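For reference, the structure is listed below as structure tokens.
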Amino acid sequence: MAKGQSLQDPFLNALRRERVPVSIYLVNGIKLQGQIESFDQFVILLKNTVSQMVYKHAISTVVPSRPVSHHSNNAGGGTSSNYHHGSSAQNTSAQQDSEETE
């Protein structure tokens, strides 16, 4: 659980801090838009004309309207090296898998 939080907390925090508009897609296909006002382990408070409490288990995807710097600055370090973007992360993973099987 802590591993998942180490990825999502800095990302959501950057979106909240920088007041980046986001689109949140729910698992049922509904698209919500607004700014992340707050969040905890289970919910995200999304503000638009009103504030909505959105349960994380209902969220499929969070899409920022612009790129954000979401690397962790905590004393534990190392977290930022775990971030991967786009196909390069998939290629790296596939390459590691093929090296392990040889």
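Just so it is clear, glycine is given a Cβ too, placed from its N, Cα and C backbone atoms.
Every position carries its original residue.
Database features, via Swiss-Prot:
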DOMAIN    9-68  domain 'Sm'
MUTAGEN   GLN8 to Ala  No effect on Hfq condensate formation in both growing and late stationary phases
MUTAGEN   ASP9 to Ala  No effect on Hfq condensate formation in both growing and late stationary phases
MUTAGEN   ARG16 to Ala  Almost completely disrupts the ability of Hfq to form condensates in both growing and late stationary phases
MUTAGEN   ARG19 to Ala  Almost completely disrupts the ability of Hfq to form condensates in both growing and late stationary phases
MUTAGEN   TYR25 to Asp  Almost completely disrupts the ability of Hfq to form condensates in both growing and late stationary phases
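Positions of the features from Swiss-Prot, shown on the structure.
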residue	record	CB count, 10 Å
GLN8	mutagenesis position	15
ASP9	mutagenesis position	18
ARG16	mutagenesis position	18
ARG19	mutagenesis position	10
TYR25	mutagenesis position	14
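With DSSP classes pooled into helix, strand and coil, the tally for the domain 'Sm' (9-68) is 12 helix, 31 strand, 17 coil. TYR25 (mutagenesis position) sits 16 Å from GLN8 (mutagenesis position), taking the Cα positions as reference. Taking the domain 'Sm' (9-68) as a whole, pLDDT averages 97 in the prediction.
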